[in-house]
Amino acid sequence: MLSLRVPLAPITDPQQLQLSPLKGLSLVDKENTPPALSGTRVLASKTARRIFQEPTEPKTKAAAPGVEDEPLLRENPRRFVIFPIEYHDIWQMYKKAEASFWTAEEVDLSKDIQHWESLKPEERYFISHVLAFFAASDGIVNENLVERFSQEVQITEARCFYGFQIAMENIHSEMYSLLIDTYIKDPKEREFLFNAIETMPCVKKKADWALRWIGDKEATYGERVVAFAAVEGIFFSGSFASIFWLKKRGLMPGLTFSNELISRDEGLHCDFACLMFKHLVHKPSEERVREIIINAVRIEQEFLTEALPVKLIGMNCTLMKQYIEFVADRLMLELGFSKVFRVENPFDFMENISLEGKTNFFEKRVGEYQRMGVMSSPTENSFTLDADF
C-alpha cells in the first residue's frame, strides 16, 4: 500500500525563522523533497515493470531461430523481380521443370481400352484404385504449395519453381482423372473413385497424413519440406513401380507412358525439396527426419501390401516392401543423412527408369523429352561459320 507523506507545516514564528538553518533554502525539485502522489505511482509502476519483465529477457535471447534467421524465408522486398539471379542452382531446377512441360492431350489412350477389357478383374481393381489415389494426391500437394510453401518462401527463384510445379500437378491430376474417365464406364464406380479420399479408407489414411502436415502450425518449414518430399518420393513410389510392372508385361501403353512422364516430374519435385532443405540454415535433426521418413514408409507399405496388395497384379508383396525401403534410403542420402534400411533395389525393371530411353522419337514422344532450347545456353543457340567439325 502506498503511504502519503504530510508536507511540513510552514514556520510563522519570527524567532524560529531566525534560528532555522533552513532559512532561505528552496526545497523545490530537490532529491529529498517528499514526492507527490502521482510521482509515487510512476515510480511504483516502473519498479514493478522491472521486476516482472527482466526475468523474461534471457528467454527471449535463447528463443528458437525464427524466420529472420532463414534466408529462404526472410522478408525479401525484391521478390517481385527475377533478375539478377541469386540462387543459380534453384533457378536451374526451375528451367529443368520448364523444359519438361507436357499436356494430357499428348498421351494416346486409343490402345488402352482393348488392353483394359482383357485384364483380370483383380488387375482392373488394383489399377483403378491406384489411379484414384493419384488423382486425389496431386490436389493435396497443390494445396500445400498454394497455402504454405509459396507464401512462406521469399526468394524469387523458388517461387518460380513452385508456381510451375502447381501447373504440372494440375496436369497430373487431369491425366489421372482422364484415365479413370476412359477406363471406367459405370458412373457410380467412377464417382466412387473420384471421391477416393472420402470413400476409400486406405487412400484417406495417406491423405490425412499429408493434410495434417499442411495444417500443422508448430512444424518448421524444414520438417514440412521433408514430409512432402516423402509424399512425392515415397507415397508415389510403390504405385509408380506397380504401373511400370504392367509396362514390363507390355500392357496399357497410354497408362504406362503417362506414368513415365509423371514419375519423372515427381522425381524432379522431390529433388527440389531436397535442394531447398540443403539451403536451410537451421535444419531438423537427423533423428526427426528419420522419424518422418520411417512413418511414411510404414504407411506406404501397408497401402500396397495389405489395403491394396500388389499381388493382385502378380507382384511380390515382400519385394514391394523392400523397394519402398530402398526408395526411402535414397531420399535420406539426398537429404544429407545416412541410410535407414540399407537394402538393395529388388526390381530390376525400375533400374532402367533413371536411364535415358532409346525410344524412336517418330513412334511416340519419349518420356525424357524436353522442350527445344529451354535448357541450352545463349551461346549454344548462336549461328557461326567457323565451328569445328
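Our numbering is plain: 1 for the first residue shown, then up by one each step along the chain.
Using the three backbone atoms N, Cα and C, a Cβ is placed for every residue, glycine included.
Quantities reported herein were computed from a predicted structural model and do not represent experimental measurements.
The active site feature in Swiss-Prot is assigned to Y176. The Fe cation 1 binding site feature in Swiss-Prot is assigned to D138, E169, H172. For E169, E232, E266, H269, the entry in Swiss-Prot reads Fe cation 2 binding site. Under the heading of mutagenesis, Swiss-Prot lists S20 to E and annotates it as follows: Prevents inhibitory effect on Wnt signaling. Here the residue is the original one, while Swiss-Prot reports the published mutagenesis S20 to A with the comment Enhances inhibitory effect on Wnt signaling. Looking at Swiss-Prot, the entry for mutagenesis of T33 to A says: Strongly reduces the interaction with CCNF. Lack of proteasomal degradation. Increase in the cellular concentration of dATP and dGTP, but not dCTP and dTTP, leading to an imbalance in dNTP pools and genome instability.
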Inter-residue C-alpha distance, E169 (Fe cation 1 binding site) and E266 (Fe cation 2 binding site) (nearest angstrom): 9
Additional residues around Fe cation 1, ordered along the sequence, whose Cβ is within 8 Å of the centroid of D138, E169, H172: S137, G139, V141, N142, M168, N170, I171, S173, Y176, I262
Cβ neighbour count within 10 Å of H172 (Fe cation 1 binding site): 23
Cβ neighbours of E266 (Fe cation 2 binding site) where a neighbour is any other Cβ within 10 Å: 23
Cβ neighbour count within 10 Å of H269 (Fe cation 2 binding site): 24
Shell of the Fe cation 2 site beyond E169, E232, E266, H269, same chain only (C-beta within 8 angstroms of their C-beta centre): D138, V141, Q165, M168, H172, F236, D265, L268, C270
Cα separation, the residue listed as 'active site' to H269 (Fe cation 2 binding site) (Å, whole number): 18
Whole-number Å value for how far the residue listed as 'active site' lies from E232 (Fe cation 2 binding site) (Cα to Cα): 16
Surrounding CB atoms that lie within 10 Å of the CB of D138 (Fe cation 1 binding site), all protein chains: 24
Rounded distance in angstrom between the Cα atoms of D138 (Fe cation 1 binding site) and Y176 (active site): 9
CB within-chain contacts under 8 A for the residue listed as 'active site', separation at least 6: L131, F134, A135, D138
Inter-residue C-alpha distance, H172 (Fe cation 1 binding site) and E266 (Fe cation 2 binding site) (nearest angstrom): 10
